[in-house]
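Student: Quick paste of what Swiss-Prot says about this protein:
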- 8-104: domain 'SH2' (DOMAIN)
- Asp676 to Gly: Loss of function (MUTAGEN)
- Tyr918 to Phe: Strongly impairs function, tyrosine phosphorylation, subcellular location and interaction with DOK1; when associated with F-1021 (MUTAGEN)
- Tyr1021 to Phe: Strongly impairs function, tyrosine phosphorylation, subcellular location and interaction with DOK1; when associated with F-918 (MUTAGEN)
Amino acid sequence: MPAMVPGWNHGNITRSKAEELLSRAGKDGSFLVRASESIPRAYALCVLFRNCVYTYRILPNEDDKFTVQASEGVPMRFFTKLDQLIDFYKKENMGLVTHLQYPVPLEEEDAIDEAEEDTVESVMSPPELPPRNIPMSAGPSEAKDLPLATENPRAPEVTRLSLSETLFQRLQSMDTSGLPEEHLKAIQDYLSTQLLLDSDFLKTGSSNLPHLKKLMSLLCKELHGEVIRTLPSLESLQRLFDQQLSPGLRPRPQVPGEASPITMVAKLSQLTSLLSSIEDKVKSLLHEGSESTNRRSLIPPVTFEVKSESLGIPQKMHLKVDVESGKLIVKKSKDGSEDKFYSHKKILQLIKSQKFLNKLVILVETEKEKILRKEYVFADSKKREGFCQLLQQMKNKHSEQPEPDMITIFIGTWNMGNAPPPKKITSWFLSKGQGKTRDDSADYIPHDIYVIGTQEDPLGEKEWLELLRHSLQEVTSMTFKTVAIHTLWNIRIVVLAKPEHENRISHICTDNVKTGIANTLGNKGAVGVSFMFNGTSLGFVNSHLTSGSEKKLRRNQNYMNILRFLALGDKKLSPFNITHRFTHLFWLGDLNYRVELPTWEAEAIIQKIKQQQYSDLLAHDQLLLERKDQKVFLHFEEEEITFAPTYRFERLTRDKYAYTKQKATGMKYNLPSWCDRVLWKSYPLVHVVCQSYGSTSDIMTSDHSPVFATFEAGVTSQFVSKNGPGTVDSQGQIEFLACYATLKTKSQTKFYLEFHSSCLESFVKSQEGENEEGSEGELVVRFGETLPKLKPIISDPEYLLDQHILISIKSSDSDESYGEGCIALRLETTEAQHPIYTPLTHHGEMTGHFRGEIKLQTSQGKMREKLYDFVKTERDESSGMKCLKNLTSHDPMRQWEPSGRVPACGVSSLNEMINPNYIGMGPFGQPLHGKSTLSPDQQLTAWSYDQLPKDSSLGPGRGEGPPTPPSQPPLSPKKFSSSTANRGPCPRVQEARPGDLGKVEALLQEDLLLTKPEMFENPLYGSVSSFPKLVPRKEQESPKMLRKEPPPCPDPGISSPSIVLPKAQEVESVKGTSKQAPVPVLGPTPRIRSFTCSSSAEGRMTSGDKSQGKPKASASSQAPVPVKRPVKPSRSEMSQQTTPIPAPRPPLPVKSPAVLQLQHSKGRDYRDNTELPHHGKHRQEEGLLGRTAMQ
């Protein structure tokens, strides 16, 4: 069938890909046909003429005849087939810009190689290394039946006879004296005649063996009756000793059924499970005492041993968290009496230290309404995290809010290797194993939602679902509700939720996309589930991408296809793919990206794994490298990988990797790799934190290890306005000002904007913008003051500030989208203009940028405090030291890894955002310190795949400002004013590349001179001034040498996806002074539909080194200390000033004049102000990268 498709029909390729293919062809009259992106069943005819691409829309009518859309008055011609239409327009002067001459063929693909590999892998999997030796499951899949049905078709009778005779001989050699005579006769009858009949069933493709089932039913007839009679007694005994049974749970009624083998297996499994669990429950009951019988599915009290300083002396303390009673109990000894306790209402905030990962500050309110600051040191960071999670659970459980504003989500992915799972898989759901794992103290905290994705899953849906629910009940003592289950062949996704959330979940949607052989067979692909949780949209995608280390590009294409064709979420958001349809999108699965190293380094790789030198291997991880190059998972995030590669193990052990695999084409190498991954993407300024990311160590039936990840995710409730619809203060308004889009296209068609949001009654369409020429290959579309004012359905700030506006820029001729973005409405202040920015993407590719200003008008009111505001992260001097360490790192991956991850580089402070995806604003829109705006000649093309900086002042969805931790949204209200670090105003510093570090240091010195606290020196000792002694020139150069070690970052002008948006007055000045400012269109010009220009020489404009002189700040290489300065002299005076020694002072040791001069010089104090210049902390205004998230 593929031969029937004409070579010029490229199907569902993107518009940008079509332009690329035609530009590559380079001949006038080259053409191709692609599917329309805006109209179903329509096509787009793309023609190249004089290095320009012209696009004509081919529309079907009611009779399925095709016609080329023409201007008014032009007669329309209809064709029954596309071939006829193309042949007609190959003639000259038929109305096109030129006649069709040279069809652009499809790109060659190695589909045969992939098909051969997949077929060989499925057929030859049993003898591959390591040997599987896995029993067949009760319900074999079609893939398993295929080898049996096609095996040796030329001599079926000989095979059957030999098999029957062999089995008879084996039966005769066995001791059958203990078998009942009727059972023995039934077995012999089956081997003599019925075995052949079952073989015929297999030959027809059926997976059913009716005669074997009949034989087993006969053999188990008496056993079935005995099990039915025994099970109720055992269940009653189990309930008697079950202290965690929910009160409404009743025993299942025993329905007598047929004694089938499947029923017997289930009953026997239930029987053995009951026998083993009864003994465990009795032991637990005797150990815990009778009082535990009243504790059903409650979280037991957990005690933490901590240290607390009193008058400088560390003392051991014990903190007991009782979630159910809502108390934090402080005791001096574990078994002693309570010294004091604090109720959940009196515990105001938890503040984590970044310098000491096991230190925690607890702010509590006393009876006299005073706020106390209690500092405790835990045994390790995991204990601290477990304590924080328990207290957060306590606050959530006793919250007065009827609806949650934060939920926890478990994500699990496992390639089961076509093997049945082990009986016990609870470690997976407890996040136990390698990597970032959960503490034991958090075991009793159930997650709100469990999402489990599997690949090569041999079980049926019911069997797998029963195992999952049984395992979760064992872990949480809760029976979870099934939200959705969806399967594409052996790729499956299951979503389970707490029973209490049943009425909060709605709009459930499932879909799948096949990306296997010829995109028709389901051996590879993806399954997805989406739903609404109150007012928040959630999406989950489980994918199994093409295998093979050399198939990296095909995996990228798999991802793009899934992105385009997976139909989930709100159907009204048709211009947007799944990356913009959901507040939170989680992508999991066997992505099959490998560690790209030579095969002869296999043993060296294994040695690095044993030594846990994962960073050396991650530098060659295909997925991280492809994301760095912006080729896949654009704007997604992934938690830091701290666990061993999850593929390819020998089965039944995790101590040995099996990296060789015998194929029909020869030996194949599968180097140990992180094939199984979890990534996520959330809307701007939405709370999301990854709490764990790792793999299990005790589930070994597959050659993959299961991977787990857990998240805190912010959610919103279904909001009902407190204001009446006619009241004056309920008139909200969203106004966009001075907006413009920069697009990577040569099309001269007009463009308009569409605004979509759940806070709008329907989408809003703008007028056409004015086109201006940008740099090479770019078009600037300005919308000025013509954009419509948006009217939200609810104007309460508590609702509106949590909303987002989706933007799509579309062609007026074809209505096809050229880019989509997202703007957050969470602004520092309303009634004022704020700068906004969002990258524009289309089908997973970067297509441009959208900039402008926004003004939001809301009704009276304020936002309430969120539950995730309860836990903060305190910034201290550790952030600077750690980032300086990163600056000198030789690890190439450090140059683009995120700096927001704790404890890597400290940018997550009380006023910063751990969530790297998004940016915040400066306080009330004020300009930020350490900022330098690019000159117009540095603002080059906004379309660049060059490496981007990690963090910046601009990020998706907002304007300028430093990152803000997700644990504290910018508008979170405060119940109190504490003296914690950074609570007051402090200078904020943007991130700078190593190359720009000198400029930022100079700016920081001036800022710190103005904000630094004064200190008095003790005259009996040496100066504590931060000014250095006279040192050799080489030592003065040391900071600069350190900055040269990492690979250089690109020029600020090249990474233009993050060019800073100047303020309004700056925009005007740029218009008037810049030579590159685009010239406005003076008058209307005739335009041809979808006129698209391209050039064979598509070189990107680059600029020379625009870096300015960088002042050397040698003081930054040491820890300076401030001194008291009664009078602030000028810099020239400081260099000459000497201070006389006061007369009343006693005689002092003689000091040199240099010491006296330095003693009265103003230095920088990093002890109180931690804004150290370091890599990953200061950035130019560039596009923002997430935690391992690439723009």
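Glycine too: its Cβ is placed from the backbone N, Cα and C atoms.
Every position carries its original residue.
Walk me through the surroundings of each of these features.
Tutor: Residue counts for the domain 'SH2' (8-104) under DSSP (helix as H, G, I; strand as E, B; rest coil) come to 18 helix, 29 strand, 50 coil.
Its Cβ taken as reference, Asp676 (mutagenesis position) is surrounded by 24 other Cβ atoms within 10 Å in the chains shown. DSSP assigns Asp676 (mutagenesis position) to a strand in the three-state reduction.
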Student: How does the model score the domain 'SH2' (8-104) in terms of mean pLDDT?
Tutor: 87
